Amino acid sequence: RCKTCSKGRCRPKPNCG
């Protein structure tokens with residue numbers, strides 16, 4: 001996955017693609 005989610009927050013990962 002390219003996104004990391006925790007406690008209702010989702011962020012795109014810096015090293016993706």
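Heads up, the Cβ atoms here are built off N, Cα and C, so glycines get one too.
For all the noted positions, this structure keeps the original residue and models no substitution.
R1 to A appears in Swiss-Prot as a published mutagenesis result, with the remark: 3-fold decrease in potency of inhibition of Kv1.1/KCNA1 and 30-fold decrease in potency of inhibition of Kv1.6/KCNA6. One mutagenesis experiment catalogued in Swiss-Prot, K3 to A, is accompanied by this note: 40-fold decrease in potency of inhibition of Kv1.1/KCNA1 and 160-fold decrease in potency of inhibition of Kv1.6/KCNA6. Under its mutagenesis annotations, Swiss-Prot gives K7 to A the following note: 26-fold decrease in potency of inhibition of Kv1.1/KCNA1 and 7-fold decrease in potency of inhibition of Kv1.6/KCNA6. According to Swiss-Prot, the experimentally introduced change R9 to A is described as follows: 12-fold decrease in potency of inhibition of Kv1.1/KCNA1 and 21-fold decrease in potency of inhibition of Kv1.6/KCNA6. Swiss-Prot lists R11 to A among its mutagenesis entries, and the accompanying note reads: 32-fold decrease in potency of inhibition of Kv1.1/KCNA1 and 7-fold decrease in potency of inhibition of Kv1.6/KCNA6. K13 to A appears in Swiss-Prot as a published mutagenesis result, with the remark: 7-fold decrease in potency of inhibition of Kv1.1/KCNA1 and 9-fold decrease in potency of inhibition of Kv1.6/KCNA6.
Everything Swiss-Prot records as a feature, shown here on the structure.
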residue	record	CB count, 10 Å
R1	mutagenesis position	7
K3	mutagenesis position	9
K7	mutagenesis position	4
R9	mutagenesis position	7
R11	mutagenesis position	10
K13	mutagenesis position	10
Rounding to whole Å, the Cα atoms of R11 (mutagenesis position) and R1 (mutagenesis position) are apart by 11
Calculate the distance in Å between the alpha carbons (Cα) of R9 (mutagenesis position) and K3 (mutagenesis position), and round it to a whole number. 10
